[in-house]
Amino acid sequence: MEPSGKEDHNCPPQDSGQEEIDYKQLLEEYYQPLQACENKCWCKKCCFHCMLCFQKKGLGIRYHVYRKRVPGTNKKIPGSGEEAIRRAIDLSFHRTASRTYTANGQTTEKKKATA
C-alpha cells in the first residue's frame, strides 16, 4: 500500500533538510527490548523506524499466527465412541450370520436365495 500524494497516513512530517545522525542514540534505540508499536502505516520510513516494525512489516515475521476457525469443524467425528463399537458389533454379527461352521472348524458361505 503506497500512500497517495496527500498525507493520508499518520507519519510524522519529514524535514526537508538532512538531519545529523547520532549513532549513539541509534544504537541505544536498537538494543532496547521490543515494545508494542501501534503504527499502522506501511510507508518505508514507518517500516524501518523500529526493530519490531522492521520484523513485522519489512520481513513479514509473525510470532503469534492465529488460525482462522472454519465453522463446523467442532462436529463429532462419526467413527468415535459408542457408535463405532455398535457398528463393529453389527458388522461382526452380519459376517457370522452369513457363514455356517462345520465340526472340523471350516466355514461355508450361505448363498442368498435369488428370486
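Here the Cβ of each residue, glycine as well, is placed from N, Cα and C on the backbone.
Cys37 to Ser appears in Swiss-Prot as a published mutagenesis result, with the remark: Loss of binding to cyclin T. Cys37 (mutagenesis position) counts 14 other C-beta atoms within 10 Å of its own C-beta, drawing on all protein chains shown. In three-state terms derived from DSSP, Cys37 (mutagenesis position) belongs to neither a helical nor a strand segment and is classed as coil.
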